[in-house]
Amino acid sequence: MEDLALRPKTLDEYIGQERLKQKLRVYLEAAKARKEPLEHLLLFGPPGLGKTTLAHVIAHELGVNLRVTSGPAIEKPGDLAAILANSLEEGDILFIDEIHRLSRQAEEHLYPAMEDFVMDIVIGQGPAARTIRLELPRFTLIGATTRPGLITAPLLSRFGIVEHLEYYTPEELAQGVMRDARLLGVRITEEAALEIGRRSRGTMRVAKRLFRRVRDFAQVAGEEVITRERALEALAALGLDELGLEKRDREILEVLILRFGGGPVGLATLATALSEDPGTLEEVHEPYLIRQGLLKRTPRGRVATELAYRHLGYPPPVGPLLEP
């Protein structure tokens, strides 16, 4: 319930994503002026950047209802029909998270719903089967995905607006922490909020989670104000360093450097050495390490960068590191 109370309701309250918000203000004002539903919108980007929150904000700005579901929850056309025909009114928004995981059958039934606001359902089987056409209210579909490459071309082409959410700066994340603190009645210095922001991997969800944990440490210590020093102590206790690396992130780099001489080493081999699932390594840990300039993917395998050596306190290898 705390998260719901902290969720922004308007674009002005929504922190970050300034370029996207500027465009959304135009789209929303135009739709309201024409008294039409907003065009179907696809939001894509890494997890934790606020796609679901933005859908709630858009619904609030338009003064319409929001129905939230996910791709895996819509297994068959009947599930989709039940939502579209029974849960939505004129102008309402249907938000489908992980829309890339829609079944092919459900996705194909979504096409006419998006284009013409109708849906054909087959009743019965064999010679007795008949088709019933459902007239649907004019609605807006907001799809969200972390894997835009898995969105099929026919589905992608039916979105009138396609937008990418970017990682947040430490300063924007600090603003988010300060906002949550203010709403919760927690006193925190700007310096402490910035230290949390610097370790939040560019992700608002992580910043909010770290703020709650730092608040726990401060509360147990009996401190009325979260200072920079208290925040640093709490973040260190959580195993986070100044780049926001967790223990597992550092283990990946250390194994790469100490056991494989900095690489290159194949993903499967590295995963085996770490007793880790290759998919988890590739999708959860590597993106941030690459974005921080600590790891490179090359045709021959993973390579630790000079920055990785220096960050962990190891002397970098003599000569240039292997390049792709």
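Each Cβ is built from the backbone N, Cα and C atoms, and glycine gets one as well.
According to Swiss-Prot, the protein has these features:
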- TYR14, ILE15, GLY48, LYS51, THR52, THR53, ASP97, THR146, TYR168, ARG205: ATP binding site (BINDING)
- THR52: Mg(2+) binding site (BINDING)
- ARG297, ARG302: DNA binding site (BINDING)
- TYR309 to Arg: Suitable for crystallization (MUTAGEN)
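Over all protein chains present, the Cβ of ARG297 (DNA binding site) has 15 other Cβ atoms lying within 10 Å. All protein chains shown were included, and the count of other CB atoms within 10 Å of the CB of THR52 (ATP binding site) stands at 18.
One residue stands out among the recorded positions TYR14, TYR309 for having the most other Cβ atoms within 10 Å of its Cβ: TYR14.
According to DSSP, TYR309 (mutagenesis position) sits within a helical segment.
Distance between Cα atoms for ARG302 (DNA binding site) and TYR309 (mutagenesis position): 14 Å, as a whole number.
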